[in-house]
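Here's the structure we're looking at; comments come further down.
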Amino acid sequence: MELSCSEVPLYGQKTVYAKFGKNVYLPEDAEFYFVYGGSHQRHVVIADRVQDNVLQSSIPGHWLQETVTVSVCLCSEGYSPVTMGSGSVTYVDNMACRLARLLVTQADRLTACSHQTLLTPFALTVEALPALDEELVLALTQLELPLGWTVLGNSSLEVSLHRESLLHLAVRWALPKLFHFLLCLPGGVKALKLPNEEATTPLDLALQGGHSTLVEDITNFQGSHSPGFSRLRLNEEATLQFVHSSETLTLTVNHTAEHLLEADIKLFRKYFWDRAFLVKALEQEAKTEKATMPSGAAETEEEVRNLESGRSPSEEEEDAKSIKSQVDGPSEHEDQDRLPLDRSFDGLKKSKHVPASLAAGQLSDVLNGGDEVYANCMVIDQVGDLDINYINLEGLSTHTSPESGRSMLGPQACMHTLPPDTSPCGRPLIENSEGTLDAAASQSFVTPSSSRTSNLNLSFGLHGFEKEQSHLKKRSSSLDALVADSEGEGGSEPPICYAVGSQSSPRTGLPSGDELDSFETNTEPDCNISRTESLSLSSTLHSKESLLSGIRSRSYSCSSPKISSGKSRLVRDFTVCSTSEEQRSYSFQEPPGEKRIQEEEWDEYVIPAKSESEKYKVSRTFSFLMNRMTSPRNKSKMKNKDTKEKEKMNRHQFVPGTFSGVLQCSGCDKTLLGKESLQCANCKANTHKGCKDAVPPCTKKFQEKYNKNKPQSILGSSSVRDVPAPGLSLHPSSSMPIGLPAGRKEFAAQVHPLSRSVPGTTLESFRRAVTSLESEGDSWRSRSHSDELFQSMGSSPSTESFMMEDVVDSSLWIDLSSDAQEFEAESWSLVVDPSFCSRQEKDVIKRQDVIFELMQTEVHHIQTLLIMSEVFRKGMKEELQLDHSTVDKIFPCLDELLETHRHFFFSMKERRQESCAGSDRNFVINQIGDILVQQFSEENASKMKRIYGEFCSHHKEAMSLFKELQQNKKFQNFIKIRNSNLLARRRGIPECILLVTQRITKYPVLVERILQYTKERTEEHRDLCKALGLIKDMIAAVDLKVSEYEKNQKWLEILNKIENKTYTKLKNGHVFRKQALLSQERALLHDGLVYWKTATGRFKDILALLLTDVLLFLQEKDQKYIFAAVDQKPSVISLQKLIAREVANEERGMFLISASSAGPEMYEIHTNSKEERNNWMRRIQQAVESCPEEEGGRTSESDEERRKAEARVAKIQQCQEILSNQDQQICTYLEEKLHIYAELGELSGFEDVHLEPHLLIKPDPGEPPQAASLLAAALREAESLQVAVKASKMGDVSQSSEESPGGTVLMDTPSTQDVPASPTASLVTEGTEGRGCWDVDPGLQGVVTDLAVSDAGEKVEYRSFSGSSQSEIIQAIQNLTRLLYSLQAALTIQDSHIEIHKLVLQQRESLAPSHSFRGGPLQDQEKSRYLEKQREELANIHKLQHQFQQEQRRWHRTCDQQQREQEAQESWLQARERECQSQEELLLRHRSELDHQLQEYQQSLERLREGQRMVERERQKMRVQQGLLGHCKHSRQRSLPAVFSPGSKEVTELNRAESLCHENSFFINEAFGHMSLNTSNKPNPSGVPWDAHPLEGSHFDLARTSESPTELKIDISQPPDVNSELWTTGPGHQRPALQENSKESYKNVADLDSFQSESSSPQDSNQRGPQPQTLTTEAKLSLPMAAGHGGDAGDGAEENILYL
């Protein structure tokens, strides 16, 4: 079962869905309940079936944060609730719950700012609160408000004139639902008008906040509203709550441990189905709460006064309007308040079957002053359409017109009726001491809310009765007399029944005449057909003629279930209740005989006339009705009807059936075969095709009829359902409480008969009389309870004795159902999450599936045991009253079986819970073997052997007893009903017994499958292997016990069949009789049919019985056994001197030779086959060997010889014990050595090498161990070791030369004391074992070295192999060591056994002469043959030892050779290692040299790179010089001398440009030649230097010099006139000068390189230094200066001319 939600808030009210598996079908006609079980509370809620396997319900509120168990219970008629599944839901405390608790506690401490301060702890804002509106209301609904609490706070506090209330807070938060809910709480109306400290009411706050919805609701509010829920406290522990919003009715019970689940569900059903009673109880609860409310919580002072006077404010008005309120109906707002609750309760009835006679309209009419009340079913003939007056208890009359009567036929008519304790004028009826009913003068107090709620009384039943109209037609309660009254009238309208309160209401509005005729009401449903429920029936019949206005009425106590063909009459129930709802007593009075009116006279008294609407009333008594019902005409009718009903009931709907398992035919009780079998589609009865006519009636149809006819008690009788009635006796003059719980099986058995003067002996007889109208017409005769119980089973409705509550232990079944629900999946992989399953390995999944199957089948087995125990055995003991010993023969050891398997399952369940990984759903059980070992070993194993041995032994006996009991009709009916039980799951007793006997055979299969997917060499694998062996031993022991029991039973059967007078004569003349076989020591060992060959060659059929001391031959005669008499030979042969030999050339014959002291005798016996002959010979030989000694055998022995023999035996036993102890000690030492080797291996770092520190054999004193298998295993391990060593050798040869060297270690050479017979083996074995310590730490290495030196005196260096091969070698050595040690232990034990056998043989040989007289030559020959066989076996043992020693020596030689090869290889490897080391050192030196060379190379490379850079710079310089030379050649023709004035700004600007561009740059612009002389002397007006103009154009060239250029300073400080004179000279003057100096210029160009390393001379610097205007240039050419006028260069006044 899966639940749709796992967490809910504390207030609940969430819809939950429960989905079951596909194989689970939920019946449509059953009721389902959700049971929420917590630590202190239990909630019961009804559930709806929405699909075939889905249920829907509502989660109730809970008061504690915890995880509760959710159980789904199924209820069907006649059965106890059955748990279908279980789950869990966690209740959590959310924000709405915390805020609701805060509002309740802070109600009297609110201020104007509380709407903000209260939200601070929750980090909420006012804008987020509307989402919590509905949740807050639900949380407040769930809370239990403190005593005296109101909306204004504690009622004990004085209410101030101005204070903040919860209504103000709800308006400020804008929560309309919370506001309406608070209005319904105590003090809500007063808080609505109460202003706060700011003098504002909630209405003012709503207007200010703009909450139009709240403003409208407050404005239209005219009174209190329903709070949305109703709560009823039944007692201190039980509470009912109905929530209108979710339409949920919840029963909450405290102290769940003290309540049975079944009782709680019954209590819930009582109130759920009896709604009028529920509403009345809710009204009383409301009145109680109102009456106990303190005055401080009252709304006004007037209400307080009314409260003290015991009347509500509306009662005075209702007193004046009583008639009008009944006819006109309730007010508008009352209708609005009632309708939701009506619809809510009607909603609860959806898809539910309402009982057909749930309730009947109840009226109280007091005739002649109201002194007498008629409680029978009144049939009032109303003819005419005139208005009818009805007199109520107060004398008020209700006038009902036809129109108003018709208007009340609908659902609104249900709201016009109030129960008597809520009506202002109603008076409850109290029983006086004389048994009559008087009207009490007390009045009931009604509050406005309770009066509105009470009006729902009638409406609850209407919805159900409208659904069951067709069903009611079939069950109308009219007698044959009513048919006579109705003849000739029109057809009747469909009957409509009203459900009213349990007490009659005098204010009930009634329809008019025609409508009254269409009504038919039955107040006694229990008298109709079914007897399962009892009703408080009151009837006080008086025949008075002074009736009010002579109204003619008829009164009946019961009615025939016939459909009235005429016009039905209105049947009114005048049942009145006493003030005590727990007990109701009425009296049956028999009027005088002369006032009885026969049926034929009824018509003359019943004359329909409109004017006679108020005339005479005639009452009938029970005696008349009894006579009427048993009339001959009715009897004949009932017989014909019974015949048809029985034929109809017997009809099955057979279809071809398919069955799983062994089933029996319901008709002949034989095994069913699939092809010839039929199955009823209704009751699932199985039968052969030829036996279908003999099958009992269809139980399903009977069950449906039973459910249909089973009545529900009317509203007035609900409160007395569960009142126990231990003893019931009816007396004609006394009143009797007859309320009984429905379905109680004790009822019929505890009814005592009445006196003979009463026609109906008991109330049960009366009810049976009513039921007999369908089943049997003569059921008035007295019958014993047991006869009626079993004879009517299956054919009569009186099956309530078996339709009773189940006897299954509820808590036990609930626990088991939850376990079964947990293991209902098909496999483990379907239980866990798919993601979790996908992460597991394939073998793990398969292993978990098998473990899950083991646990699942264990749960099913426990269920089968529970079915046998609680369904069948308990019912057979308690219901059938069978003898306990008889029942225990059918179910032997059942309690012990159940206890054992439950303990086993709980152990596995605990392991499953411990293995959970992250969540309860995901689990992986890693260990299950230890639980299996614990279950099938020691005490548990012996217990299971005993229990299963006894159970399986008595299987046949139980089945035969069961078949014998099935001959009883009572037992057959019981078994059929129990088989149809839901808990039985269609399993009968034979199936259950067979399943139990087969259970132990399932364990080996499951354990083998678990073992298949378990890793070997693990503790789990060993445990599983051990558990498997234990299980097989247990099964073998059970089989042996079953075989022994069967043989014992067979021996007893044979003894019973042996003729008492038979006898036979022995060889010694003694007579052997049957009585001699009755010895307790004799047991049957083997039996079978053989053939005794006579002297004439004929064969006689003989029954041969092999007992513990004799062999019997019996033959059958007249179905009895007698001693066989063949050839005058005795048919009793003693086993003391019996020898069995084969017959030559006859494979099926054998000779039995008896060498008795009286004389030998030989028998020739033949069997059916050779195998049977060999089996007989083997069993005879075993019996002879184990045969006890003959009584007279020891008489001839002397006491001294006996004492000597005993002393020898004692000495042999002592020697055997000593040898066993020594063997045990040797085995212990060997295991200790293995343990030490394992520890050394772990310390040496071989984690992957595993060694079990246990020997492979156990010292068993019973049988010596077999050494051949150990020897073969040792040889195989030696071969694997040889292969591993060779593989490692080849790997080492091909190993790389760069492998790092390893160290050396010394081998451990242990002492040679371990194997005395073969010291070399011990030396080699332990020497190889010592190699496991090859890389130990220095400290341990020293210890090993010392040990080796001290033991062997030599050192052996060892070189390690590669990692993988070395681990394989070490592992092989470890395994070989273990095998050799085990072999050594086996040989030691075998030697001990050999010595013991030698002593035994010597003892026998010494005793042989003294016992020679007992045997003869044949027995001596047999002994010699046995000794010869022993010698052969001993020789075989010595031969095996010799072979083992040879193999051991050969293996030692092989080991020595391998060791020498390994030592040689080790020395070669060491030499190779030294060579590698020298080569490594040489390589290191070469590497250092190469590093040095590399460093020098890098330095040279750096220098080379620097030289390359220098060459590149020189190459660049050359390119520049070449470019400059070409440029000079190109510009020489066009260059002109430029004369600069010394003080000109152009020169200054040119200087500045020089300094900006480069220190050693000189720019020559040929544009100077074109410049005007006028502009050369003018300053630069714009202030822009010359170099700012386009100097980078094509007319400018840059000449770069070397690092040490020659400075040439030109003095241009000539006057302006000179400059202008020079510039004014035309080109013709300058051109010749250039041509003359061109050669010198080219000559200077050729000398360009001479200026790279020269610097300017000091003379030039001195001459050119102090000039005011200078031009600095850098040039590689030495340009001569020509004076324009031939002046000196040193003169500053000379004009400097530069030629380019």
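Cβ from N, Cα, C; glycine included.
Annotation comment: Swiss-Prot describes 846-1041 as domain 'DH', evidence class sequence analysis.
Swiss-Prot lists 1095-1184 with the feature domain 'PH'.
Y1003 (mutagenesis position) has a Cβ environment of 22 other Cβ atoms inside 10 Å. Swiss-Prot documents Y1003 to A as a published mutagenesis change and attaches the note Loss of function.
In Swiss-Prot, a mutagenesis experiment is listed as N1375 to A, annotated with the note Alters interaction with YWHAH. The Cβ of N1375 (mutagenesis position) has L1251, E1277 as same-chain neighbours under 8 Å, each 6 or more residues away in sequence.
Annotation of the published mutagenesis L1376 to A in Swiss-Prot: Alters interaction with YWHAH; the original residue is retained in the structure shown. In the three-state DSSP reading, L1376 (mutagenesis position) counts as helix.
For the mutagenesis result F1563 to A, the note given in Swiss-Prot is Alters interaction with MAPK8IP1.
Here the residue is the original one, but Swiss-Prot notes a mutagenesis experiment at this spot, N1565 to A: Alters interaction with MAPK8IP1.
One entry in Swiss-Prot concerns the mutagenesis experiment F1568 to A. Its note says: Alters interaction with MAPK8IP1.
A sphere of 10 angstroms centred on the C-beta of L1376 (mutagenesis position) encloses 24 other C-beta atoms. Note: the CA-CA distance between L1376 (mutagenesis position) and Y1003 (mutagenesis position) rounds to 35 Å.
Using DSSP to sort the residues of the domain 'PH' (1095-1184) gives these counts of helix, strand and coil: 15 helix, 51 strand, 24 coil. Averaged over the domain 'DH' (846-1041), the predicted model has a pLDDT of 90.
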